[in-house]
Amino acid sequence: MDVMDSFSEVEMPNDISSEDHLLKVIESSAEEVDIFLENCSSLYNLILDSLHNLTSKTISCECLDEMTSTLEKSAKKILAERPEAENSVLLRLNTICCAMDQLRVQHNSRMMSGADSDTASSARSSTSSSTGEMRLWLHEVERRLEINEKRIRVEPNLQLLLSDQQALQLEIQHEGQLLVNRLNKQIKDDHDSDSSEEEKRKTCVDAIRKRWHTIYLNSLSLVCRIEELINHQQASEDSESDPDLVGPPIKRARIRTVGHLTASDTEESEADEEDRHSQTETVVTEDDNVLPFAENEYESIMDGRVTVDSCTSSSEDQMVEQSTNKKWESVLQDVGYSSGENSIHEALNTCADHLVPETSDMRRKRIECSPVKAFYRTVQLEDMSDLEVTKAINHDVEEEPNLSDSMYVNHDSTFLATQNLPEYDEVMALMDDDDLPMDMSMTESFNTKWREIHGQKKPLRRASRPSREQMNLIAKSSCDASSEDSSEGENQTNLEDDPEMMSVSFNSAQFDTSSPLKRQRSARGLKNASFLYDSLEMDGSFCSTRSEMLPPCKTRSLARRKLRVRRMPRSMSDGEQLGVVSSKPEGMMTPMIRVSPPSTPVRRLLRKLDEQIRNRDSDTAPEHSDAAQAYEWDEYNPPQKDDSISDRHIQTMTDISDQLMNIDDDFAEHFGTSSAIRLIEESKSHLRVVLKALEESDSNIPQLSNFELIARSNLRQVDEALKIQSGNQPSFLETSTLQDLRSEWANLYESIRSPFARIMHQVKKFAATLQEVSSMASLGDVDIRSKEDVAKTLDAVTAIERRLSSERQELRDLLASSSFRDVAKDLSCEFESVSEGYDDAVDKIGKMAHSLSQVKGEWDAWNSRQNDIRNAMVRIESHLKEGQMDNKMIADEMELCQERMNSLETMCNYLTASLGSIQNESNSKNLPDFKAELSIYSNALARLKDRFNDMIRVPTPPTVQFHPPEPLPSLARSMTTQTAEMESETENEPLTIAEAISSSRLIKFTFALSLLAALAAIFYYHVFGKPFGPHVTYVNGPPPV
């Protein structure tokens, strides 16, 4: 009790301190959240003030963007520490982001809607800001691409990386397109008078667009790389999980049971198994030995002649009593492969002669007593052996041999002890028949010296993974089962004609039996390149793509499994079916593939075939696991080769040139008449397509390059077909057809490669351009009615000018090239005249573009001058309405308006003359009426002058004023003009001094003030004795005289 008290006293402060620390952390995080919310509120108020112009101090958008980014960083930190505050934090961030977007839109609209004099500068600033934004976005995207490229090496989940990269790809596509469209729109709206500055901005935008295209392509290639990695990983997983690629299945060895199985024996066997399982570190659970029926109803498959306890037949009881003193002994085991290769061994076994007699009634009753007979009929022994739990036998039986493990269990068939098995007889007949036609490779495989296979005497249980000791024991008692398998590829050519022989063994139903003793062979074909040429044509079309010619991922994995060597051959004669065959007398063992032209689908296809053939032609089988392979070398004595065959082979192969590629023996067999006919038809169709395209007049230089590549590829394919036909199968294809096709392709290839074709194409292009330029009078048919029409016409003429300039440079380069001097030496004079025609056309188009640009500039000046006159007249009228009678200012404004009217009249005359010279006489009637607009402004200015003169007119005295009769309305304008002239004459007459003094009150008031000042000075002098004004006072007396 004291110990617990002391323990609690010691541990309590630590708990308290930890709780205090936790509370401090929570409080600090809560304070951070409060500070973040306050910052959000402050920033939102600043954004709203800037948005509605509520503050005298303006804050730039860049500063607000920096503050927003700082808040986003702090938000990420807070979310990492306190996830429960996610809703409030994200809500405020979204609100601030929306407000910032509105502020940016308003800022951009203000920049775009500036004063007319600042339009160019504002457009340039907006363009520079947009380009800066585009560059920042490009930097960010490049950084994210580099991060994804680094993640390829370390990212375990490639699917997640692929989804991230696809999202980035969509962002690059959409965001980049929006930004580039914005830049193009700004440049289109900005019409700068400085052409060099405009060209610089267009060059900058083009560079940014190219950079965006490069980033887009890099992102797309990264997506393809990730997809290829995923496909490769999936294919490797499929190949690792394929049971055909691992070693042969471990057969369960026979066991023998002597007498009654006691409890001690059972315990010893279980102890041995536990030790073995512990050594191999294999865990076997109870679910591994689960049967779909009860344990007491189970009947061992290996013991087909032992009765079940539930069977009460008297005949079977009698049989058990007669066999009480007999024992079980081990027999020869079949640990080979379940493909029929050990049928000879079973045929030599005579254990079937010693079977215990059994009647059909006894067998039928025993089967009826078993509740699992249907299960046995449908499940193979290899599948059941993993679930088998041996049952204790309560009696001893006579030593009897067992059948092989590699069989189907079929209890419904009758079996008589006196009956000889026809399967064995057929096998022995096949072995003894000397007249049986066999291939040389088949006879070679029968020269193997077979060993006997001794079964294991120790009871074993099949685990989920065999141990190394088990593999060693099985390897000692096994034979080299690869002899028949190795020669299987050579015999397969004879077996292909009989599909029934391909799918079943010798002991099949065709020998009138219902109990096959061997499992059916798997329907695997030849281990050669036949399936490659069925799915992937070597002579693939030039129009095909990589995705069309290459098989999908699953098919590629299957192809890799079939090409991989599964068993180790005893010698290189057994490895002949692998395809490593020399096609020369020297015996080169390395396969070579002729390289096709670059950047063609044929080259990629040949490269893949080369890799697959190299994997197939390996001499040794790859190790699929760390466990030792249960293979064994045995003695092999091949028969002496026939020299006549080799001599014929050498004579045939020596006819082939040294430049021929070494190919597989089966290629000529699979490249038969059907494949050759298909190659010829496709090549002819390609030839027709290319010839038809060449006949068209609009074929350009890139198309000629493509045609050259197509011709070279087809020519190479026809050459290879001729070489194969002449080397292996002299009679399977007519040589004349291929030679004629080759000559046609060769002529076409030479005609395309010759520089004369390119020169003629350029000549046609130059002639078409000059013909188009000669009809440039069609520009006069354009109906120009507005400034937009002038801009469109100017763009069209500028594009034509650029095209002519580029083609003129191409023509000059062509005339200066050596190929032209060699081919068209006599036509140099004609080409010189064409070059002069280009110079004249460029000069004419340049002058037309210059005149159109001047018209456009004058039209812009016309519009701006109209705006200036309109604004000045509105100002003058507003002053007159407000009563501000500053006559001098108004007169200056009137004079300025008159000068602008004179310049506007000059512009009107120039625009009318220029547009009339550009257009035809028929369209000159539809020109804009500039004189009508000029008369409108002139009349408005005249009315404004009359109004000003009426307001500043001086009235005459009433005594002198003469009242004329009431004027008629038609004479109102003339009377106003006469009154203004009289006033001007009156104002111009000189006045005398007396009349001026008498008429001016200001002069009178000034004179009165001067008199009063003089009187005040006299009064001051008389009172103080000093004159009025400043005086000098001597300190030490007056100076000496």
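Cβ coordinates are placed from backbone N, Cα and C, and glycine is handled just like the others.
Since we're looking at a predicted model, the values are computed, not measured.
Per Swiss-Prot, the features are:
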- 986-1041: domain 'KASH' (DOMAIN)
- Tyr1034 to Ala: Localizes normally to the nuclear envelope of hyp7 hypodermal precursor cells and interacts with unc-84, however hyp7 hypodermal precursor cells exhibit failed nuclear migration (MUTAGEN)
- Pro1038 to Ala: Localizes normally to the nuclear envelope of hyp7 hypodermal precursor cells, however hyp7 hypodermal precursor cells exhibit failed nuclear migration. Rescues the nuclear migration defect in hyp7 hypodermal precursor cells in the null mutant (MUTAGEN)
- Pro1039 to Ala: Localizes normally to the nuclear envelope of hyp7 hypodermal precursor cells, however hyp7 hypodermal precursor cells exhibit failed nuclear migration. Rescues the nuclear migration defect in hyp7 hypodermal precursor cells in the null mutant (MUTAGEN)
- Pro1040 to Ala: Localizes normally to the nuclear envelope of hyp7 hypodermal precursor cells and interacts with unc-84, however hyp7 hypodermal precursor cells exhibit failed nuclear migration. Rescues the nuclear migration defect in hyp7 hypodermal precursor cells in the null mutant (MUTAGEN)
Taking the Cα atoms as reference points, how far is Tyr1034 (mutagenesis position) from Pro1040 (mutagenesis position) in Å? 12
What is the total of other Cβ atoms whose distance to the Cβ of Tyr1034 (mutagenesis position) is within 10 Å? 7
Mean per-residue pLDDT computed across the domain 'KASH' (986-1041): 74
Around the Cβ of Pro1039 (mutagenesis position), how many other Cβ atoms lie within 10 Å? Please give the count over every shown protein chain. 6
Could you tally the C-beta atoms, other than its own, that fall within 10 angstroms of the C-beta of Pro1040 (mutagenesis position)? 4
For Pro1038 (mutagenesis position), which residues in the same chain are close in space, meaning a Cβ under 8 Å from its Cβ, but six or more apart along the sequence? none
